[in-house]
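Enquirer: Dumping the structure here so I can ask a few things about it.
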Amino acid sequence: MAFNTAMASTSPAAANDVLREHIGLRRSLSGQDLVLKGGGIRRSSSDNHLCCRSGNNNNRILAVSVRPGMKTSRSVGVFSFQISSSIIPSPIKTLLFETDTSQDEQESDEIEIETEPNLDGAKKANWVERLLEIRRQWKREQKTESGNSDVAEESVDVTCGCEEEEGCIANYGSVNGDWGRESFSRLLVKVSWSEAKKLSQLAYLCNLAYTIPEIKGEDLRRNYGLKFVTSSLEKKAKAAILREKLEQDPTHVPVITSPDLESEKQSQRSASSSASAYKIAASAASYIHSCKEYDLSEPIYKSAAAAQAAASTMTAVVAAGEEEKLEAARELQSLQSSPCEWFVCDDPNTYTRCFVIQGSDSLASWKANLFFEPTKFEDTDVLVHRGIYEAAKGIYEQFLPEITEHLSRHGDRAKFQFTGHSLGGSLSLIVNLMLISRGLVSSEAMKSVVTFGSPFVFCGGEKILAELGLDESHVHCVMMHRDIVPRAFSCNYPDHVALVLKRLNGSFRTHPCLNKNKLLYSPMGKVYILQPSESVSPTHPWLPPGNALYILENSNEGYSPTALRAFLNRPHPLETLSQRAAYGSEGSVLRDHDSKNYVKAVNGVLRQHTKLIVRKARIQRRSVWPVLTSAGRGLNESLTTAEEIMTRV
C-alpha cells in the first residue's frame, strides 16, 4: 500500500500516537496494509487509498492520488453496466449499510483530500453529493430515534400495501421447494426451429443496437429482408442542427440566465467539498472497527462483502430526496440524456415496424437502473421500477412520430415489434404496455415483446396484462442460464438489505413484493432459458447438459411458481458476486450477460436443429431409395411383358 511520506518517516513514538488515534486506524507492522484495531480493513485493489497522518494537533485522512491499475478486474455490480469503485470508495460502502454517530462529535477535525487531476469533476461531485445527502438523511432519522435504538428493534411498517378486497398483486409463492435437475427438467420444453429462428434474428438486432453508427442498411436487407428507418443518433443530430439554427436566427430570443444565480449555484456545488465526504470514510472506518465479527483473514470476496458492494451503489440513489429524484426523472426523459440508444427497422413483407433498444451502456442507464423504487404504472395499482419507467416515458415520446407515421401508412395492417437487451428489454416492455394502455395502438397490432437478459420491473405484472386484455404470451423473456441481471430484482433479498431500503425510502415499507416475497419485482410473461455450450459457460445444475433453448412451461403437470423463483435464486446474485471469477472482461458476470453470447447461443441451437433436419432427411432418403429402385425394376418387367403380348398379337 502506498503510504504518505509523513507517515513513512514517523518515529516509534509517533507510531504509538497513531495507534491511539480516535478514528481507530493504525498502521500495520509490515507497512503493506492499513488495518483496524481489533478487526481490520483490507483495501480492494480498485479503491482509493486511505492514509492516516499524525500531526501536532491535527487528525487527518488522506486519499492518495495514485490510482492502482487492475487490468483483469473491474468493479461489476448486479447490473450489466460497470461502475468504478473509485466513485464509491470501499470504506464508504460499509457506511451505506449502517450508521455510526460516534464521529459526529468530531465535526471540527480537519480532513484533507488530495484530488486526482485526471478524474472528471462531474464524477467526483456525483458520489460526494450522494454521500452528503445520505449523511443528512441519516442525521434527520437519528434525531427522531431514541439514543440507544437497535437496528433489529426498529419499527418498520411491513404491511403489504395492497387493497384486501382486490387481492394481493404479489402472490408469487415462496422460494421453498425441493427442486433439482430431475424435477425442474420435467417443466422444460425445447423451442421449435421456427421460434428459435425468430429469436435468433431479434437477438442479432439487439446486439446490433450497441453499434448503431456501424449499421449498414444493405446488410439488413440482404441478411433479413429488413429496411433501416432511423435511430436515436439521427434524432439527436437533427435536434442539434435545429438548435444551432435557432441560435443563429437573429429573431430568436435566447433564454437569459442570471450570472449571479449561476455563480451562486457553482459556489454551492463547491461547498459540497470532498473533505466532508471523507468524514464519512472516517465514520465508516470507525464502524468497521466496532464490528467484532469482521475477520481480516477471511477472503474479501465472501458473500457478506459482495452483498455490501452490491447494495451500496443502490443505496446512494434510494436515499436521495424527492426533489433530486424529480430532477433525475426529467433528465431520463430528455432526448440528449436518454439512458439508451435505439434504432427502427421495417419488415415490408409483414408491415411490421421493429423498435430495438440498446441495453445499459452509459451513466444515464446507470441512473435508470439504480433509481429502482416502486411507483404506480399509468395510474393503476400495479407497481413498476420508477427509474426505468421514467426513462420509458422519454423514449415513448421519441417513438411517437415513427408509430403514427407507420399507422397512417399501413392502417389496420400495421404491426409493431419491440425488443431489447438488458435495460433495453425492460424499456421495450414498458413502452409497449404504455402504447396499449393509452389507446394509441391496439393489442392486436402488437407482436409479443421479446427481451434478452432483462431485469423484471413489475410487481404484479400479470394484473396489468389482464387489465389490457393480454395473456402471458405477450411477453417473452429470454435469459441465459446463469445471467445475473434477470435475477437482480427478482432474487431473495436478505433481511438486512430490505431493512436498509425501508429505512431510507418510505415507498419500500409498503412494497408488497418486498414484504411478502422478499424481492423487488416479480417475473412476468413466458420465460425462456438459454444454455450455451459448455465451452462458453458451465452447465446449470438443474438443466440437461448441452446447448439448448427451453420454455419454462407452466401448463406442465407439477408446475409451480416456486420453480421459477427457485431457479432465479440458483445461483443467487450474491453467490455469483462472491467469486473472484465473476469480475473483469473475462468474468462470469459479463460472459453470461453479453449480448454477443446470446446471439451465439441461439445460433448454436439453430445449428443443432439444422443438423437434425439434415440427418433425418438422409435417413429418410436412404430408407426410401431401395423402395424406389425396386419399384423401378418391377415397372421395367411389366413394360417388357406388355411388349411381348403386343408383339404376339
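Think of each number as a place in line: the chain as shown, counted from 1.
Any Cβ shown, glycine's included, is placed from N, Cα and C.
For all the noted positions, this structure keeps the original residue and models no substitution.
What Swiss-Prot records for this protein is below:
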MUTAGEN   Ser422 to Ala  Abolishes lipase activity
ACT_SITE  Ser422  active site, acyl-ester intermediate
MUTAGEN   Asp483 to Ala  Abolishes lipase activity
ACT_SITE  Asp483  active site, charge relay system
ACT_SITE  His593  active site, charge relay system
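What's the neighbourhood like for these features in this structure?
Expert: All protein chains shown were included, and the count of other CB atoms within 10 Å of the CB of Ser422 (mutagenesis position) stands at 32. According to DSSP, Ser422 (mutagenesis position) is assigned to coil rather than to any helix or strand.
DSSP gives Asp483 (mutagenesis position) a coil state; it is part of no helix or strand.
Neighbour list (Asp483 (mutagenesis position), Cβ cut-off 8 Å, at least 6 residues apart, same chain): Gly453, Asp592, His593.
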